[in-house]
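Please read the structure below before turning to the comments.
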Amino acid sequence: MVQERQSQGKGVCWTLRLWSAAVISMLLLSTCFIASCVVTYQFIMDQPSRRLYELHTYHSSLTCFSEGTMVSEKMWGCCPNHWKSFGSSCYLISTKENFWSTSEQNCVQMGAHLVVINTEAEQNFITQQLNESLSYFLGLSDPQGNGKWQWIDDTPFSQNVRFWHPHEPNLPEERCVSIVYWNPSKWGWNDVFCDSKHNSICEMKKIYL
């Protein structure tokens, strides 16, 4: 009888140890999970601050607009002063003519790149800002002259999103692209020599706060 009670006592003690180990393990896992969430949340929340810090080296001030239709969706989309806002990007129309490579370098020095056009709506917005007597470099080029066009930010070149003028592109030696107004087809893309001088359009992603 005594042995049976001792055996039962050992069983209860062993069971308690198992439960204690399980509870401790769960607490440790929960703590690790919470810590991970906090680190991830902090990392995500820090992104606007880091981007703002980066832009501050190029621009002295930003203009921000309230975006979203509901209170819970409200956020601020910011662009540097004098840049145009559309969708998730900011655009700056250059007032100086330069070579394609120099134009890209000028954009990079402002935390941007030559414009990448992804939709017809974006093309239409951009052309509304342009002077019809000028042409503007885009961030599109064919470095090897083999007809493989590529965007400066490595966005895949889509055959469904292209706005060439009729009969363009027409020369393999013309390896860069400008957007220009030609009657009667209006605004469209034209392949040009990269060492010819044109105005340009810079693009950067908006900052969201």
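Start at 1 and count along the chain as shown; that gives each residue its number.
Cβ coordinates come from backbone N, Cα and C, glycine included.
Marked as Ca(2+) 1 binding site by Swiss-Prot: VAL116, ASN118, GLU122, GLU203. The alpha-D-mannopyranose binding site annotation in Swiss-Prot covers GLU168, PRO169, ASN170, GLU174, TRP182, ASN190, ASP191. Annotated Ca(2+) 2 binding site per Swiss-Prot: GLU168, ASN170, GLU174, ASN190, ASP191, in sequence order. Summarising the annotation, Swiss-Prot assigns domain 'C-type lectin' to 86-203 and lists sequence analysis as the type of evidence. While the structure shown retains the original residue, Swiss-Prot records the mutagenesis experiment ARG17 to Val with this note: Does not affect association with Fc receptor gamma chain.
Here the features listed in Swiss-Prot are placed on the structure.
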| residue | record | DSSP class |
| --- | --- | --- |
| VAL116 | Ca(2+) 1 binding site | coil |
| GLU122 | Ca(2+) 1 binding site | helix |
| GLU168 | alpha-D-mannopyranose binding site | coil |
| GLU174 | alpha-D-mannopyranose binding site | coil |
| TRP182 | alpha-D-mannopyranose binding site | strand |
| ASN190 | alpha-D-mannopyranose binding site | strand |
Spatially closest candidate among VAL116, GLU122, GLU203, the listed binding-site residues, to ASN170 (alpha-D-mannopyranose binding site) (Cα to Cα): VAL116
Residue pair ASN118 (Ca(2+) 1 binding site), GLU168 (alpha-D-mannopyranose binding site) - Cα distance, angstrom, rounded: 19
Coarse DSSP state, helix versus strand versus coil, of GLU203 (Ca(2+) 1 binding site): strand
8 Å Cβ shell about VAL116, ASN118, GLU122, GLU203 centroid, Ca(2+) 1 site members excluded: SER89, VAL115, ILE117, THR119, THR155
For GLU203 (Ca(2+) 1 binding site): intrachain residues, at least 6 apart, with Cβ closer than 8 Å: SER89, CYS90, TYR91, CYS107, ALA112, HIS113, LEU114, VAL115, VAL116, GLY139
Candidate with sparsest Cβ neighbourhood (10 Å radius) among ASN118, ASN170, ASN190, the listed binding-site residues: ASN170
Cβ within 8 Å of the mean position of the Cβ atoms of GLU168, PRO169, ASN170, GLU174, TRP182, ASN190, ASP191: remaining residues of the chain near alpha-D-mannopyranose: TRP164, HIS165, HIS167, LEU171, VAL177, TRP189, VAL192
Reported mean pLDDT - the domain 'C-type lectin' (86-203): 96
Distance from GLU122 (Ca(2+) 1 binding site) back to PRO169 (alpha-D-mannopyranose binding site), taken between C-alpha atoms, in Å: 21
Alpha-carbon spacing, ASN190 (alpha-D-mannopyranose binding site) to GLU122 (Ca(2+) 1 binding site), which is rounded to whole Å: 18
Length of the line joining the Cα atoms of GLU174 (alpha-D-mannopyranose binding site) and GLU122 (Ca(2+) 1 binding site), in Å: 24
Annotated alpha-D-mannopyranose contacts GLU168, PRO169, ASN170, GLU174, TRP182, ASN190, ASP191, maximal Cα-Cα distance (Å, integer): 18
Pairwise CA distance, GLU122 (Ca(2+) 1 binding site) versus TRP182 (alpha-D-mannopyranose binding site), rounded so that it is a whole Å: 19
Packing count at TRP182 (alpha-D-mannopyranose binding site) (other Cβ atoms within 10 Å of its Cβ): 14
